[in-house]
Each structure stands twice: as structure tokens, then as C-alpha cells.
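So Swiss-Prot lists the following for this protein:
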type    : residues                   : note
MUTAGEN : Thr17 to Ala               : Partial defect in embryo elongation
MUTAGEN : Ser18 to Ala               : Partial defect in embryo elongation
DOMAIN  : 27-62                      : domain 'EF-hand 1'
BINDING : Asp40, Asn42, Asp44, Asp51 : Ca(2+) binding site
DOMAIN  : 98-133                     : domain 'EF-hand 2'
DOMAIN  : 134-168                    : domain 'EF-hand 3'
Amino acid sequence: MASRKTVNRRQRPQRATSNVFAMFDQAQIQEFKEAFNMIDQNRDGFIDQEDLKDMFASLGKEVTEQFIDSMINEAPGAQPINFTMFLTLFGEKLTGTDPEEVIRNAFQCFDEDNSGKLNEEHLRELLTTMGERYSEEQVDELFRDAPIKGGQFDYVEFTRMLKHGTKDKDEA
């Protein structure tokens, strides 16, 4: 009887992690798969301590064993991370970002007519001159896939894109 409960407990998290695929669209899952494959240096289908060390080394970063262990320990059971667990961990991290309302409110501070849109050039100026300043190249990159029509940056749609991904594959 106790072993049956143990088996059931192990199955529940598996079902929960498989639902992670519903959190992302196909394009996002493909991007995560590419990232996973880049980290999985030995191509065994799992990310382990050695894969993480190799990845950081390839980026020119020196990290401690404790840092690597803390990353692996984020996975339940502190075992090598398969793709489903990788997606689950990213899903948890992404849901840990600011809620849509908080992001939208940050933009809304500059939206004098409460239209949900900001003038593209005005936003560019704000991003390059205030707070943590962005370079022109960074702003260009940000604006590349941003919802801008008629010189108006739609921050409501942009916030949705940040939290839920783009729909450009569906619209094409």
C-alpha cells in the first residue's frame, strides 16, 4: 500500500511537468529545444553538472561547483535535467517575472492619453536617455519584432508578447 502511494506521488509531478508544453507555443518550444541542445554538450538528452560547466566555459565564465550544484538542485530530485524538466524550470522562471499588469503599468506611466500606445520616437528617447540606458542597437533589436504601427508602439500587445510569446507564425 505504501509503495502504491509512493508511485502515485511520483506520477503526479510527471503529469504536472507534461502540462508545461501547454504554456508555450510550438515556436517557443522549438527555441527552448535549440537552447537545450546547445547546453547538452554530450548529447545524452540530459543536462548535468558537466554540461553546465562546459557551457559556462564556452562562454568564458568560470563558475564554482557550488554554483553548478545550485542550478542542478533547482530540479526536483537534484538529478540531470531532461527537456521536459528544462521547460518546466523555464516556465516557473517566466511565471516568476513581473505580472503583465506590472509591466503594462510601467509603460502606462508615459501614456498621457491612456491609449495603450506610445510614440515610437518618444519611447526610443526614453529608453536611450533614462534609467538603465539602452544603446541605439539594443532599441533597434527591441523594436524589430515589436508591435509598431503608424509610429505607435502598442505596449499592451508588447506586454502580451513578452509573457505569452509572439503570434507571428500564426499570422504569416
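Any Cβ shown, glycine's included, is placed from N, Cα and C.
Since the structure is predicted, the reported quantities are computational estimates derived from the model, not experimental observations.
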From the centroid of the CB atoms of Asp40, Asn42, Asp44, Asp51, the recorded Ca(2+) site, which same-chain residues not already listed sit within 8 A by their CB, in sequence order?
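Leaving out the recorded residues gives Ile39, Gln41, Arg43, Gly45, Phe46, Ile47, Asp48, Glu50.
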Tell me the residue counts in helix, strand and coil for the domain 'EF-hand 1' (27-62), as DSSP assigns them.
23 helix, 1 strand, 12 coil
Where's the emptiest Cβ shell within 10 Å among the binding-site residues Asp40, Asp44, Asp51?
Asp44
Summarise the domain 'EF-hand 3' (134-168) as counts of helix, strand and coil residues per DSSP.
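Taking each residue of the domain 'EF-hand 3' (134-168) in turn, the totals are 20 helix, 5 strand, 10 coil.
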Inside 10 Å of the Cβ of Asn42 (Ca(2+) binding site), count up the other Cβ atoms and send me the figure.
11
